[in-house]
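Colleague: Got a structure here, written out as structure tokens. Questions coming.
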Amino acid sequence: MHAQDKGGILPALSLLLIAVAMVSPSQAAYKLQERYSWNQLDFAFPSARLKEQALASGDYIPTNALPVGVEHFGNRLFVTVPRWRDGIPATLTYINMDHSVTGSPELIPYPDWRANTAGDCANSITTAYRIKVDECGRLWVLDTGTVGIGNTTTNPCPYAINIFDLATDTRIRRYELPAADTNPNTFIANIAVDIGKSCDDAFAYFADELGYGLISYSWELNKSWRFSAHSYFFPDPLRGDFNVAGINFQWGEEGIFGMSLTPIRSDGYRTLYFSPLASHRQFAVSTRILRDETRTEDSYHDFVALDERGPNAHTTSRVMSDDGVELFNLIDQNAVGCWHSSMPYSPQSHGIVDRDDVGLVFPADIKIDENKNVWVLSDRMPVFLLSDLDYSDTNFRIYTAPLATLIENTVCDLRNNAYGPPNTVSIPKQAAPGHSAVGPPLYTTTNQYRPVLSQKPQTSWGPSLPSRNYLPALNGNPGIPGSRNNLNNLGAPGQVVSSVSVSTNTVGPSGIEVPKAYVFNQHNGLNYETSGPHLFPTLQPAPSQLGGGLKTYVNARQSGWWHHQQQG
């Protein structure tokens, strides 16, 4: 993540930090179960004496460490810690899950301490962000070679992909990105790995967030190339405003970031979905294009633009299962969302699988392992970057749950007739002359997109907030709070829950707060399914005012109260 003080944020933090809404048990969803948590990170030093020396010398500063990436393989859970500040002893680490079933375990450097030496370019990893384990038992780690963040960034080493054999814990390849694949603004934090017909038929794709490009790397050729001449890699100028944990900030320059890959399609290729961070929109391209070095300059029309996900829909991490379910973080909403790739990419086809205004503040990374278990890491990143975390509180959490449990009774669960496409209508993909269309025909459904109104956030974290207990039984145990037998705690299928701060909401005549972003999108022509008053159920009791649902509500922007809010 690239971040810096955006003039005026820091002076206001004493008022803004405050932050997330206090939630009662009836407001929190608990499909994801907490596995590990930390107030601050700790590392497994070889001895207590060496740890004390590192603390005394400043080589280890516990409050400077922030986890950003997670990946699971076998009995190990990998966690990455970028060197954004001084005192980070290791950037690529893991938890031995046999020794630490839960709790706040020490992070063990992977594969060892020497391989985590900052600045030892050829032999070590300086800074790692997101990582990926492939189906061949290899761990792919992109070393950015950077120390610091924003204006403090230095580049002691070049960008390099490191691949480890997890059976032997040895590095089997290191490949430096050539100068032609980067530019002075390059910042790469995300990686997607594409395995084709064999383990040698492997590609990795890197999203250049600030240099606005997409880089392909071929394992077989040991060669890379860059796609850079595409406007889809750039941020949306209307989507650079963020609200996380009550903090309003701007990341308006953040381009292509989150990526996911579909299962292999009938033509032998996958589809890569991606989205800029400062955007609510998703884009797609076939890996047939990305795997072809000759297409870097003439592939503009092979990229496809999809609809917006809906309001408050910034995302940094996404992953797709082998049966086509995409999960992604919704950082403005303290939530994890879903979309089934067999459905149209429209707001009404998106759902919320879990939301927690305390535990899921900035769910930084999401992964699905080979057993279809989902892993989510949350880290309160904006608070860490723009202010100071409260290290007497739990700041970092890793959650897990079976994928089937997460999507059950959501719009993404096609096994449930209530949420499947009861009357599917095949719609051939449309493409202008010379354009390519990606994927199979789409279909429409009668499901509705149901954003809901949010209550005012409180002004403290609140020590009495409910906490998730670690529960080892994750397969639909009736005793799990908020699981299969407590679905009333979950958002309605397809609904998107707003968690924006008070200062960014619009207040209607009933005194209920409505996300301003939703009004803004409607005002600027972004349409949703709006039939029926069920869309804004809290407005139904006053038919004379706004009881006609969202259409009536949106029409209210012509009234005096709406204009007053806009002028104020």
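Numbers run from 1 along the shown chain.
Backbone N, Cα and C define each Cβ position, glycine as well.
Don't look for the substitutions in this one, it keeps the originals.
Under the heading of natural variants, Swiss-Prot lists Ile9 to Val and annotates it as follows: In strain: 205RIB/A2, 208RIB/A2, 209RIB/A2, 211RIB/A2 and 240RIB/AST. Per Swiss-Prot, natural variant Asn155 to His is noted as: In strain: 201RIB/A1. Recorded in Swiss-Prot as a natural variant, Ile163 to Val carries the remark: In strain: 200RIB/A1, 201RIB/A1, 203RIB/A1, 233RIB/A1, 238RIB/AST, 332RIB/A1, 358RIB/A1, 394RIB/A1, 417RIB/A1 and 441RIB/A1. Natural sequence variation is annotated in Swiss-Prot for Ala167 to Thr, with the remark: In strain: 200RIB/A1, 201RIB/A1, 203RIB/A1, 233RIB/A1, 238RIB/AST, 332RIB/A1, 358RIB/A1, 394RIB/A1, 417RIB/A1 and 441RIB/A1. Swiss-Prot lists Ser198 to Asn among its natural variants, and the accompanying note reads: In strain: 200RIB/A1, 238RIB/AST, 358RIB/A1, 340RIB/A1, 394RIB/A1 and 441RIB/A1. Swiss-Prot lists Thr262 to Ser among its natural variants, and the accompanying note reads: In strain: 240RIB/Ast. Quoting Swiss-Prot on the natural variant Asp323 to Asn: In strain: 205RIB/A2. In Swiss-Prot, the entry for natural variant Pro451 to Ser states: In strain: 200RIB/A1, 201RIB/A1, 203RIB/A1, 233RIB/A1, 332RIB/A1, 340RIB/A1, 358RIB/A1, 394RIB/A1, 441RIB/A1 and 417RIB/A1. The structure shown retains the original residue. According to Swiss-Prot, the natural variant Gly476 to Ser carries the following note: In strain: 206RIB/AST. As a natural variant entry, Ile480 to Val appears in Swiss-Prot alongside the note: In strain: 211RIB/A2.
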Colleague: Do you know which of the variant positions Ile163, Ala167 has the most other C-beta atoms within 10 angstroms of its C-beta?
Modeller: Ile163
Colleague: Rounded to the nearest angstrom, how far is the Cα of Ser198 (variant position) from the Cα of Ala167 (variant position)?
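Modeller: Answer for this pair: 18 Å between alpha carbons.
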Colleague: Find the shortest Cα-Cα separation between Ile163 (variant position) and the variant positions Asn155, Ser198, Thr262, Asp323, and name the residue that gives it.
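Modeller: Sorting the variant positions by distance from Ile163 (variant position), the top entry is Ser198.
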Colleague: Using Cβ atoms only, which residues of the same chain lie under 8 Å from Asn155 (variant position) while being at least 6 residues apart in sequence?
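Modeller: The answer is Gly145, Thr146.
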Colleague: Using a 10 Å cut-off, grab the number of neighbouring Cβ atoms around the Cβ of Asp323 (variant position), all chains included.
Modeller: 12
Colleague: Of all the variant positions here, Ser198, Thr262, which one's CB has the most other CB atoms within 10 A?
Modeller: Thr262
Colleague: Return only the integer: C-alpha distance in Å from Asp323 (variant position) to Thr262 (variant position).
Modeller: 8
